[in-house]
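**Q** Below is a structure I'd like to ask you about.
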Amino acid sequence: MSLKQIVGHKLLNDVIRPLKKGDGRSAWNVLIVDTLAMRMLSSCCKMHNIMEEGITIVEDLNKRREPLPTLEAIYLIAPTAESIDKLIQDYCARNLYKCAHVFFTEACSDQLFSTLSKSAAARFIKTLKEINIAFTPYESQVFNLDSPDTFFLYYNAQKQGGLTSNLERIAEQIATVCATLGEYPSLRYRADFERNVELGHLVEQKLDAYKADDPSMGEGADKARSQLIIIDRGYDAITPLLHELTLQAMCYDLLGIENDVYKYETGGSDENLEKEVLLDENDDLWVEMRHKHIAVVSQEVTKNLKKFSESKGNKGTMDSKSIKDLSMLIKRMPQHKKELNKFSTHISLAEECMKQYQQGVDKLCKVEQDLSTGIDAEGERVRDAMKLMVPLLIDPAVRCEDRLRLILLYILSKNGITDENLNKLLQHANISMADKETITNAAYLGLNIVTDTGRKKTWTPTKKERPHEQVYQSSRWVPVIKDIIEDAIDERLDTKHFPFLAGRQVNQGYRAPASARYGQWHKERGQQSNYRSGPRLIIYIIGGVTFSEMRACYEVTAARKPWEVVIGSDRIITPDKFLTNLRDLNKPRDI
């Protein structure tokens, strides 16, 4: 089962289904969720599945709700002071619901547990459990902690006021990812950024607590080989800056997709309708195409459309015009409207991406690839990077953000430049001194940016030759994470730069003491049957994971069975989001 399937299975089987009461009006329950639980639910379960299990309405804990005193309420919430206060208020003056079944997404602190136990709401609570899913399964191998403040707290030394509580929180969330997957992994971290070891120890403590509550966690074939690697964003600042030409990364970079919703116009010549489509794994064509290079996506979608059309008895030839506008085909085959609309979406995605590519992204890609790899398309070493860059820096048609991306790539390729040279570059590129901070703030990530004196050498794994992988001239850069993952699987990852936490290199027959406080709240016996055998590599990047890095994990998983690579972060980032994070890094921020 994939990460998404495991979470969906747990939500239905451990939270919703046990409280279903049969048929009739009294059988219905209300489901109350906080923001994270709503995202988790939306990611894994369809509304009709939830309703089939007796849920009549899903409500937001933080919004005003109408009383439904004849119905029982299921609360799926994080055990925070705010959430518990809202829960208590529901049973104060008048009861909003008949009784409460409370499921915390993670471990509840003693203090909050005591507050709830002593409240007036306590006598209405019929169920109180921890399900240990404090993350959103974004894709089958990707998780999101949805913690946008982490980047600012972790990388800016002046904002450490909220850092301790944030690290505690994300450590708990990371531990719930491992617990959900049934893993008790060895723990490694990137040593070149000092704070990583602190987070590593916090995660270790949380994992040990989960292991104490469920000794079967991490048992099974090859599970002793599973690893969790904690990495800071400074390990590879090049990947978040590049224009990537595989479909998913390109769409999110260029097409302004928000909350995974793609908007486009469709229809015949007389009418234009705006459509909204959710890009997720429920669309099998999206899953098939998302990691493919844009050069082949259009051809493959067209080929698949033609094959589908002919398999349904439509033998007419399809010229380019009818592919561009599928409305006539939909009229001829109305019973297949749903499938044809999928093709329409993907043709539109590919066309929009290609249009942007041809309108200037192609020139950016060439220079970006030369800067990032240090080698040009002919395999020659790049000798004058400035000469490549300047025509784009002075071109008014190139967006300010794209010029910033180029300058940062140039600086990283040089391992830092002088302040004088940076100011000259900014002047060339017509970039304001206010935007200069976007560049200089990258130093907070441990990168050499402005270096008037000595430069520290940054270690990266040796780049591999990849003779069997198809390489496009405009996509020669391979995300550093791919080399790290492959080296970790092959037991070749440098232990000086990626050390194991003491005592966590090999898990052999570990048996933690039973939890005195929680007993066996955390897991029901027999749950392990849902977990896959074989080792997992779990990657956590502090400060955002890119779509290119997500793709690398799927590629390695496909090539290195029985290993499965799962990757996650506090948020999913695009190049523009990465620049915004850098720009705001030293600004006052309410946490």
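Keep in mind that glycine also has a Cβ here, set from the backbone N, Cα and C atoms.
Swiss-Prot lists these features:
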type    : residues      : note
MUTAGEN : ARG39 to Cys  : Does not interact with unc-64. Increases sensitivity to ethanol. Mildly resistant to acetylcholine esterase inhibitor Aldicarb. Rescues the uncoordinated locomotion defect of the unc-18 e81 mutant
MUTAGEN : PHE113 to Arg : Does not interact with unc-64. Does not rescue the uncoordinated locomotion defect of the unc-18 e81 mutant
MUTAGEN : ILE133 to Val : In md1401; uncoordinated with slow growth rate. Reduces locomotion. Accumulation of the neurotransmitter acetylcholine. Resistant to acetylcholine esterase inhibitor trichlorfon. Resistant to sedatory and stimulatory effects of ethanol
MUTAGEN : SER322 to Ala : Rescues the uncoordinated locomotion defect and sensitivity to acetylcholine esterase inhibitor Aldicarb defects of the unc-18 e81 mutant. Impairs temperature sensitivity, tolerating higher temperatures compared to wild-type
MUTAGEN : GLU465 to Lys : Increases sensitivity to ethanol
MUTAGEN : GLU549 to Lys : In b403; uncoordinated with slow growth rate. Defects in synaptic vesicle docking and tethering. Accumulation of the neurotransmitter acetylcholine. Resistant to acetylcholine esterase inhibitor trichlorfon. Reduces binding to unc-64 and unc-13
**Q** Just jot down the residues in the same chain as ARG39 (mutagenesis position), at least 6 apart in sequence, with C-beta under 8 A of its C-beta; none if empty.
**A** THR136, ASN144, ASP146
**Q** Using all protein chains shown, find which of the mutagenesis positions GLU465, GLU549 scores highest when you count other CB atoms within 10 A of its CB.
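**A** Result of the Cβ crowding comparison: GLU549.
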**Q** Out of PHE113, GLU465, GLU549, the mutagenesis positions in the record, which is closest to ILE133 (mutagenesis position) when you go by Cα distance?
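**A** In terms of Cα distance, ILE133 (mutagenesis position) lies closest to PHE113.
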**Q** How far is it from GLU549 (mutagenesis position) to GLU465 (mutagenesis position), counting Cα to Cα, in Å?
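**A** Here the two Cα atoms are 18 Å apart.
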**Q** Long-range same-chain neighbours of PHE113 (mutagenesis position), Cβ under 8 Å, sequence gap at least 6?
**A** PRO79
**Q** Please report the number of other Cβ atoms within 10 Å of the Cβ of ILE133 (mutagenesis position).
**A** 28
**Q** Per DSSP, ILE133 (mutagenesis position) is which: helix, strand or coil?
**A** coil
